[in-house]
Amino acid sequence: MSNSVVHNLLNRGLIRPLNFEHQNKLNSSVYQTSTANPALGKIGRSKLYGKGLKQAGRSLVTETGGRPLSFVPRAVLAMDPQAAEKFSLDGNIDLLVEVTSTTVREVNIQIAYTSDTLFLHWGAILDNKENWVLPSRSPDRTQNFKNSALRTPFVKSGGNSHLKLEIDDPAIHAIEFLIFDESRNKWYKNNGQNFHINLPTERNVKQNVSVPEDLVQIQAYLRWERKGKQMYNPEKEKEEYEAARTELREEMMRGASVEDLRAKLLKKDNSNESPKSNGTSSSGREEKKKVSKQPERKKNYNTDKIQRKGRDLTKLIYKHVADFVEPESKSSSEPRSLTTLEIYAKAKEEQETTPVFSKKTFKLEGSAILVFVTKLSGKTKIHVATDFKEPVTLHWALSQKGGEWLDPPSDILPPNSLPVRGAVDTKLTITSTDLPSPVQTFELEIEGDSYKGMPFVLNAGERWIKNNDSDFYVDFAKEEKHVQKDYGDGKGTAKHLLDKIADLESEAQKSFMHRFNIAADLVDEAKSAGQLGFAGILVWMRFMATRQLVWNKNYNVKPREISKAQDRLTDLLQDVYASYPEYRELLRMIMSTVGRGGEGDVGQRIRDEILVIQRKNDCKGGIMEEWHQKLHNNTSPDDVVICQALMDYIKSDFDLSVYWKTLNDNGITKERLLSYDRAIHSEPNFRGEQKDGLLRDLGHYMRTLKAVHSGADLESAIQNCMGYQDDGEGFMVGVQINPVSGLPSGYPDLLRFVLEHVEEKNVEPLLEGLLEARQELRPLLLKSHDRLKDLLFLDLALDSTVRTAIERGYEQLNDAGPEKIMYFISLVLENLALSSDDNEDLIYCLKGWQFALDMCKSKKDHWALYAKSVLDRSRLALASKAERYLEILQPSAEYLGSCLGVDQSAVSIFTEEIIRAGSAAALSSLVNRLDPVLRKTANLGSWQVISPVEVVGYVIVVDELLTVQNKTYDRPTIIVANRVRGEEEIPDGAVAVLTPDMPDVLSHVSVRARNGKICFATCFDSGILSDLQGKDGKLLSLQPTSADVVYKEVNDSELSSPSSDNLEDAPPSISLVKKQFAGRYAISSEEFTSDLVGAKSRNIGYLKGKVPSWVGIPTSVALPFGVFEKVISEKANQAVNDKLLVLKKTLDEGDQGALKEIRQTLLGLVAPPELVEELKSTMKSSDMPWPGDEGEQRWEQAWAAIKKVWASKWNERAYFSTRKVKLDHDYLCMAVLVQEVINADYAFVIHTTNPSSGDSSEIYAEVVKGLGETLVGAYPGRSLSFICKKNNLDSPLVLGYPSKPIGLFIRRSIIFRSDSNGEDLEGYAGAGLYDSVPMDEEDQVVLDYTTDPLITDLSFQKKVLSDIARAGDAIEKLYGTAQDIEGVIRDGKLYVVQTRPQV
């Protein structure tokens, strides 16, 4: 209708104005008046409306009368491929009809009138037909009216009513309708006739209308601009170009001339130009658009390889890591109360004399079924219990194989049993003794092993209770390796949140929509619980994703409802990701298990598209119909696998084994297909002529499925970010995804490069492209973005593709040299660092690999030795990450798994599977490939022998040496320990410790091994280690050399060999002289004597003034022997002393837990005023800073450090060590050496006789960055080690480069060193047993060795190492015996902080 007509009608007051959304888009010739269509004059023949409807010319009237209105429609050219027509009913009611005239044919009808009983009475017109037909697709609540018309109710919206029809049958070329208000019995017509709406058809479009190519190019460009300048592949480019041609043909069919189109397009195009270009001539602009058909592309990448950008790797460091905090809420500390069933089961298990063979809990709504099996002497006992409130009958049988029901023998039937055909009905026995509520039970005992299982279902009244539409089944042939445990306390978890999840699981299992909405509701609570809250959500979602939880139970849900719930959850997770950087790694993992979700249209496509596939390919029955029903009922990630299995089946020329292989490889069995609410019974059985069409359509459908279910699918993720439009087909809804804004320049080309190389055998270019894409994307992930979720899923997909690519590339590394393997390691490490919250150590490992690669390419000496240190550090980083995951995730997995009845085997390996799913597993595999290559190149061998002693003993395999350090073996034992930290004691009876771990040669455990004549060695070869572990319990002979360990199995007769006699040697006779308080609280170094201080203090005092001038000795004072005993005897400390006496008695009775309590108690000591004054005076007179000058708080820090040194007399290691050699612990006295801390650049330890070889002509030393505590304490990794001949001190030889990730640094401070009378006794190595405590906390710094001149500057390295060797040689000459020396280097100056005789 023209604007003039509307204006006239408004002025005449005949119609009420109505603001429709598209009222400015008036109709084209698609809409016609009744006289333009011959069918309209024959309404009477259709016998649809009765006799009262008569043709009344061209005026619009109603049956009940009304004012006629003249109506003359006009065709108006519209840019938009939609057309709209407005009518007036009764002279004052507006009616608007719009038709979408492109691929999707929709008829939108709006009327400015409302009624609860307003209907559209309608039908369709086929080609050259007059009578109505009923379309197969109609809106909800449509009714069939006498099989001759459809009646569809309008939907009210404000003061208007509206309705949308979707027409998918291409044979329909028009619809006709009337409007009927049932409550008023009133019909609205078009001048007494049907409203007749023509629909565009493919035939119309394909008429031979010629459109100039230059106009098609401009239209294609404008379409591309409208759709957000998306990235198109060649196929999509062609499709868009032809769509542009079709749009222009349609306009010409409506009457537009070529000149009209040209004028309109050029005007439209000009509006997009800058003001500066508006003066360009028409012909110039036309020529410009001829070359603008597609967006310009920057060809940054050739077809073979990309050029990676140079980046400062330190800019990638990400330190947002959540502190591990145990929730402090009351609910977290309270143990979970056992359920009635758990109490019953616990009591039953205690009654049984045999361990539980298998145990399982089936969770039902509001109740549960517990089944456990025990076996003894050929008898199998089955226990079934349930907490159902109403009486229950067990309908059961026995089976010899899965799926069968066999009549049980009559002589084994329990009481209240009634045999029925092929089964038995047994009424359960009600038990309530000592239980909070009644339990119904069943017990069965079977002789022999002829039966393998027991199928059953329950009957309660009129209800049959099954296991998700399948029978329950008790398997008593297969023993559970991990019988489900009860983790009732929930320690280390967000227990309150996990309890809530467990309570809501019965609701969550109804459908994915329920589960995702419940998870979304819990996000705020998870946020409050912190890291452990999101760990709980991850565990729950991971149990879901791995099919440990029920996906759908008695509930139908539309795909669009699932995708909407997904969308809600992932939107919330996206918001948390943006606001809480410390949880990002966990959130990434949660999102990868949930999937992306999408707006309703994306989910709806799952439902619509399968119908189109069935119709187009003539496969409406069998598996396609069953799958269609499942998809409509409750789509899930299984559908991605089913779709892939169908495509693989078709590609294999319909080989059913291929179909089943794809399903089974992805965890879908026949039983699972049958377990769906809409079960899939049939196997595929397609015809040859269906092959091409199904492959094409299922391939397109896979994209729809992955868009909802597969967050980490690369192609889907790229499309979501680059944007795409899919107009659908027939009745399918269209989908338009706009491109993400703000992507880096050239990014589409980079992603196109990735897609083009994603399946190539040579994975190196692909890996480079993937990592470059992740690096380019990273800045956008670190700030807010309206499409952050899509960027995250793209990054997850790129990350996942790196992992799959590297696994595919293992084969090409089989014959590769170390340079290639190192490069691949650096790529995978980069990928892991980009996915980690706390990646500083990983980044420095990455820098180390790049430095090693440069050394290798330059063929520098020691490149392999240096690369080995980086490899060792990388292993440590992986181990640290695994331990972190274990600490955060495993407690939640165990607690929630117990609550939800998850299979124990899935719970026990939960964290392990999480790690395997990431880049860490690929990195570990590559490192293991490279290790033997580097060891061979660097001539390192398979062993490092720390204490070479020949021994014979029985092998025992343990995880950690720490767990057995206080054990006593009654026969010679060779311990193979996966983990040795360096601080442990070696247990009595052990003759050897073998480990893959790498404690320092000078660590406490190394010193103890050498002193105790115990063989101690590190094994670097995983094959040798596995062989040793396989000899658990066997008697072995070990024959170590300085670089190898030869071992063999021997007979018991060889136990008498001299080499193993050290086990029988009695501990040396050692005694301590108890020291007394000499009346002094503090003394200077000049007063150090054996009566007042230990060897540590005396040696420092002795060195002063005797060492070369270039060797510094720190100023020292001491709290002498007896001060501790004097302080604790003071009246002010009476309570502490009394408690100490009680705890010592407890300790003597064997309670080792008292040691920790003693140390804690001693921190309550009060310093006597005399001690404070005397220590202050002594320190100041020795030119040492007095802490109290900086405030009372600083003195309190110093006093706390002194007390910790005294308390270390009762640390576990020291206490058991003195017990082992039968020293009287009460006679052990502790002086405290007080020194100013030198904030070291490096710390070192020297042994002036090589401890590994015993060569006295050779100095051995180790150096670390920062303070020496990382060298002598239990800090992972190796230090820099070197040897130096005493006759050539200027030529140190590096044996190994450092792999310690952490260095300790401290402000100017004071350190309080333990100096007991039990250290350095002949025959007993007491050094290192007791603590030295600085008054300030050290700062832990992650080390970057690529910027350390000790590694990178060979001349600096030579000078520092030579100075250390010369200092050691000078001190040895001063004492005349081999020395164990500790020192530091600060600003090039060397200081010795202590020395003692080398053991």
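Numbering starts at 1 and runs along the chain as displayed.
Just so it is clear, glycine is given a Cβ too, placed from its N, Cα and C backbone atoms.
Sequence unchanged from the original; the noted substitutions are absent.
Keep in mind that what you see is a predicted model, and the values were worked out from it rather than measured.
If you check Swiss-Prot, you get these features:
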| type | residues | note |
| --- | --- | --- |
| ACT_SITE | His1004 | active site, tele-phosphohistidine intermediate |
| MUTAGEN | Gly1268 to Glu | In sex1-1; induces an excess of starch in leaves after a long period of darkness |
Count the Cβ atoms, other than its own, that fall within 10 Å of the Cβ of His1004 (active site, tele-phosphohistidine intermediate), considering every protein chain shown.
23
Cα-to-Cα gap, Gly1268 (mutagenesis position) vs His1004 (active site, tele-phosphohistidine intermediate), nearest whole Å:
13
What kind of secondary structure is His1004 (active site, tele-phosphohistidine intermediate) part of, going by DSSP in three states?
helix
Where does Gly1268 (mutagenesis position) sit by DSSP, helix, strand or coil?
coil
Other CB atoms within 10 A, centred on Gly1268 (mutagenesis position)
24
